[in-house]
Amino acid sequence: MFFSKVMLTRRILVRGLATAKSSAPKLTDVLIVGGGPAGLTLAASIKNSPQLKDLKTTLVDMVDLKDKLSDFYNSPPDYFTNRIVSVTPRSIHFLENNAGATLMHDRIQSYDGLYVTDGCSKATLDLARDSMLCMIEIINIQASLYNRISQYDSKKDSIDIIDNTKVVNIKHSDPNDPLSWPLVTLSNGEVYKTRLLVGADGFNSPTRRFSQIPSRGWMYNAYGVVASMKLEYPPFKLRGWQRFLPTGPIAHLPMPENNATLVWSSSERLSRLLLSLPPESFTALINAAFVLEDADMNYYYRTLEDGSMDTDKLIEDIKFRTEEIYATLKDESDIDEIYPPRVVSIIDKTRARFPLKLTHADRYCTDRVALVGDAAHTTHPLAGQGLNMGQTDVHGLVYALEKAMERGLDIGSSLSLEPFWAERYPSNNVLLGMADKLFKLYHTNFPPVVALRTFGLNLTNKIGPVKNMIIDTLGGNEK
């Protein structure tokens, strides 16, 4: 009897020790929450940096990154996906040189400028520079970065990607010490204790909530409608077209060969209509939006909503009205100069919409925490700067961490992180403010405002130094 009690007690003790061991947190130097472009770029850049490569790095994402990204990189589809962004040559250079990614260049299109028009007037702004920007699928960036990270040995190179896993809790390892290392609990039951926690986890960032860093901003009560398009022929000029309509800007941006991508900002009601239309009607409206007047477009919206115009009649009417506009041009070649190539079809299942908003965190860091990308800021897509801002955040954070390592500092301390925030916040704030003011300036057809912006746009188009400053900003070459 005594022997049985001893053995039972021993089993309980052994079980208790095993439980304590399994629940002990795993240590990591950097834990990145989010496997989007910003998070993957940061992980790859840390491993590619001579100063940072020995840091134990862990990336967590709720999506199945391995299957999704590996499949895309090894067997890409024969069509372009709808999540396509404009990136600067500087961002491409950083991805390939600092992060070590091998991008799929046959799925990237550089272009030589942007032709901007006001839908309420004849004002134009022709921004031209060779290889000013590139259009690239977000999944191309992610898959290329994931492929690079996969080439590292998990144990030897101290890099782990934990996908299909959510962050369920973040807290300080010592509740009474804000400088203590964060404890991150995952949905798979694992707990990590990290020297530096990086939030690359989007607009609703759990990392930002843990850091208690306030974020300010507003919803625009507008949506961006995206789609991948097939064109009648490749562009005569490799450039993007953007037209500011009273309901919001519409952008037609080139992809390889006779492909293009659409971003059409509109009201919630109009965005629902655009998604509900048959593909042929939607295609016809895109072509009309770059040529016809606002009154014509409003007429089409009304008749489509009340069902009084079918697809065939819509296509016929738009063709008639656009041909009338083309007939007023002095030269037939002006059609290709002023208007984008006609859209002939929409790639199946690429139409989607997303809400538009502006947000900006008060800070990008505190002790043990840094924020990058959408966790720190979101912007209207009209300036095409969202992803570039995130990539520049990562560049700034990597540089700050390298300097901290060179000086023997704790990479999770505010002393190490604040140079990153001090560098990135002012530039991002300017870009966010610029996009917000442009949206509000062009989101009206009030005659005095239209007259003022028409004068300003035409004047800007005539002043070379001002145009060059805009091109430098859009192209990521701002000083």
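One-based numbering along the chain as shown.
Just so you know, glycine gets a Cβ as well, placed from its N, Cα and C.
What Swiss-Prot says about the mutagenesis result for Gly202 to Ala is this: Accumulates ubiquinone biosynthesis intermediates lacking the C5-ring hydroxyl. While the structure shown retains the original residue, Swiss-Prot records the mutagenesis experiment Gly248 to Arg with this note: Abolishes catalytic activity; when associated with E-382. One mutagenesis experiment catalogued in Swiss-Prot, Leu382 to Glu, is accompanied by this note: Abolishes catalytic activity; when associated with R-248. Where Swiss-Prot documents Gly386 to Ala as a mutagenesis experiment, the accompanying text is: Accumulates ubiquinone biosynthesis intermediates lacking the C5-ring hydroxyl; when associated with D-388. Swiss-Prot gives this note for the published mutagenesis Asn388 to Asp: Accumulates ubiquinone biosynthesis intermediates lacking the C5-ring hydroxyl; when associated with A-386.
It is 12 Å from the Cα atom of Gly202 (mutagenesis position) to that of Gly386 (mutagenesis position). Taking a C-beta cut-off of under 8 angstroms and a sequence separation of 6 or more, Gly248 (mutagenesis position) has the following same-chain neighbours: Ala222, Trp264, Ser265, Ser266, Ser267, Phe439, His443. Ranking the mutagenesis positions Gly202, Gly386 by the number of CB atoms within 10 A of their own CB puts Gly386 at the top. In the three-state DSSP scheme, Asn388 (mutagenesis position) falls into the helix class. Under 8 Å, Cβ to Cβ, and six or more positions away along its own chain, Asn388 (mutagenesis position) finds Ser86, Val87, Thr88, Arg90, Ser91, Gly476.
Counting every protein chain shown, the number of other Cβ atoms lying within 10 Å of the Cβ of Leu382 (mutagenesis position) is 23. In three-state terms derived from DSSP, Gly248 (mutagenesis position) belongs to an extended strand segment.
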